[in-house]
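**Student:** Next up is a structure, given as structure tokens.
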Amino acid sequence: MPSMAQGELKSFVQNSRPNPKSPTVSPFSMRQKIAEHRRSLPIASVEKRLVEEVQKNDILIIVGETGSGKTTQLPQFLYNAGFCREGKMIGITQPRRIAAVTVAKRVAEECEVQLGQKVGYSIRFDDTTSGSTRLKYMTDGLLLREALLDPHLSRYSVIIVDEAHDRSVHTDVLLALLKKIQRTRSQPVSEKTEFGNVASQVQTTTRDANGPQQNGVLKGYQGRKLSPLKLIIMSASLDARVFSEYFGGAKAVHVQGRQFPVDILYTVHPESDYVDATLVTIFQIHFEEKPGDILVFLTGQDEIESVERLVQERLQNIPEDKRKLLPLAIFSALPSEQQMKVFAPAPTGFRKVILATNIAETSITIPGIRYVIDPGFVKARSYDPSKGMESLDVVPASKAQTLQRSGRAGREGPGKSFRLYPEREFEKLEDSTKPEIKRCNLSNIILQLKALGIDDIVGFDFIDKPSRGAIIKALAELHSLGALADDGKLENPVGYQMSRLPLEPVYSKALILANQFNCLEEMLITVAVLSVESIFYDPREKREEARTSKNHFASVEGDHLTYLSVYRESDEFLEKRKAAGSGNNIDKIMKKWCKENYVNSRSLKHARDIYRQIREHVEQIGFNVSSCGNDMLAFRRCLAASFFLKAAQRQLDGTYRALESGEVVHIHPTSVLFRAKPECVIFNELMQTSKKYIKNLTIIDSLWLSELAPHHFQTAE
């Protein structure tokens, strides 16, 4: 077992009693329990003061520790205070989809309403709101897209930007946009807004996509003043200065959280394998510590599933009376019904061990946690604009993140945090996480700003300005894709069409081109599959069987055509079963088919949902969904025309050179083309591990590049 040494004791004052777990109770008792829980939250004692502060201040910053109740209770306080009169809504944004969904479900339960009525959520490819929704939880990116259709966000009286400390790229841009919207909401509405000629630029639900249309949302407000917009910024970080300064000295109020003392323990020496050290520490706690659930922070789905499997295996090798340990996972790609399991009490006598990504730092509160295991790492996005290379890397967490993690052990009673690194390593960590806007590809966000009529991107009022190089690279990429004209404004109609689709710009352009190549059906399927976790299931204990099954679907021409084969074959299977009268058990039958074919049923189901949603979007634009049937040459040419910025050519030594960046890259072992070594390919993902790998490949003819993207390639002499 890792050797643990007692480090500095971090003590926090707690002013509320913990909430004990309860067995299953009657509906009346459940309502009573919920009411008692709400009254016990730290924020309940300051309800009146908070409502008064919102009434007095158009901008308010609320700093409250995770578990204080700010996310679930403040919107209800404001609703009860009359902020939703005349049909207005309170919008609450989250940087993560899972938080928007779980919190909305909890608030609907507290309000005793069906989800989608008074309380609803809206995330990409999933909307439960209705005309009666007044408390709307959503991702920050979703609200940004909503601003394209309603530049004044006229339906909202209050916008609450939650988890602002997360500093996601969408949160940062949204705050800048809301700063402008607040000013324009105090002026009479006209077609000319501070964002430019937005009302006439953005198309609404018309099927005529050949030019900009008048925005119908604002027609009823022409020449009138809208009511002021209240903006509340909520953060779990005690340092709110960056937000206060950005909003001209906005007032900040603090809500005390529930916090018991947490003992911080460090390893004596660095751990060479933190996954193994995590596993050992889980069982050390289980055998030696008092009752209480364990929360483990891991970097992603692969690590979580690996540790979950290893815990299950080791449980089989210990005495039966010691096996009462229940491993549960929570990460964004997990279906919501499985995510909900972490919030339920463990069976009597069992200890839960929750395996989570950094979503559990602040976005959600899991009851029952007394022990935290923190290996000290997080998966973070990075971007090199000079090479156009974006990667997801495992990096050390920041001090702010590790403090948030430790705090999770002290919500309901004294706890312990096991940091799997020496104390001296903690002192070397960065104070806070670098804002995402400084380490990501900006093409998608710039496309949305352009659609809002904001053309001066360099001069835009970002909280933290991205590098000039990153902005220039994104503008060049959008110009190459045909989204921007030579003057830097949105190209008509392509730029407007691309901004309407809730996808990365390169995927939006792929769908537009597929309409011209008469293979829109095939591209819709491909984009849907590329938008989910791996569609293939590859269990370690049955790797050979999984490989054989994958070969059944594999196309010699590449991964995209292989994905198409899986999707089509599953479609054919479904149609046959429906024709045979098996419609009632279709989900169960589909899961069985997926298991037999080593296909990830969750990913396939998600891809189907995304396909349906994107299809609706392209039909609204005015496209007819045509199919090229078995003409894969047309489809591959469309792939080349769409993804020409990610083309790679084989070199004499067998490696590949990415044509756009000049980087030496290798075909990833999971590709069906791994051993084929084709001359030229397009790819969708470049990732850095031990080597620079390209994933999701299809073979193309190199001559197609200069033919289909002549503005970007010149034929070699």
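Using the three backbone atoms N, Cα and C, a Cβ is placed for every residue, glycine included.
Look at Swiss-Prot and you will find Gly64, Glu65, Thr66, Gly67, Ser68, Gly69, Lys70, Thr71 tagged as ATP binding site, backed by sequence analysis. If you look up Swiss-Prot, you'll see 51-256 marked as domain 'Helicase ATP-binding'. The domain 'Helicase C-terminal' annotation in Swiss-Prot covers 278-453. One mutagenesis experiment catalogued in Swiss-Prot, Leu295 to Pro, is accompanied by this note: In rid1-1; Reduced efficiency of pre-mRNA splicing.
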**Student:** If you take the centroid of the Cβ atoms of Gly64, Glu65, Thr66, Gly67, Ser68, Gly69, Lys70, Thr71, the listed ATP site, which other residues of that chain have their Cβ within 8 Å of it?
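**Tutor:** Result: Leu41, Pro42, Ile43, Ala236, Val255, Gly257, Thr365.
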**Student:** Whole-number Å distance between the CA of Leu295 (mutagenesis position) and the CA of Thr66 (ATP binding site)?
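**Tutor:** On Cα coordinates alone, these residues lie 15 Å apart.
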**Student:** State the count of C-beta atoms found within 10 angstroms of the C-beta of Thr66 (ATP binding site), not counting that atom itself.
**Tutor:** 22
**Student:** Including all protein chains displayed, how many Cβ atoms other than that of Gly64 (ATP binding site) lie within 10 Å of its Cβ?
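**Tutor:** Counting Cβ neighbours of Gly64 (ATP binding site) within 10 Å gives 23.
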**Student:** Check Gly67 (ATP binding site) against DSSP and tell me helix, strand or coil, would you?
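**Tutor:** In the DSSP reduction, Gly67 (ATP binding site) maps to coil.
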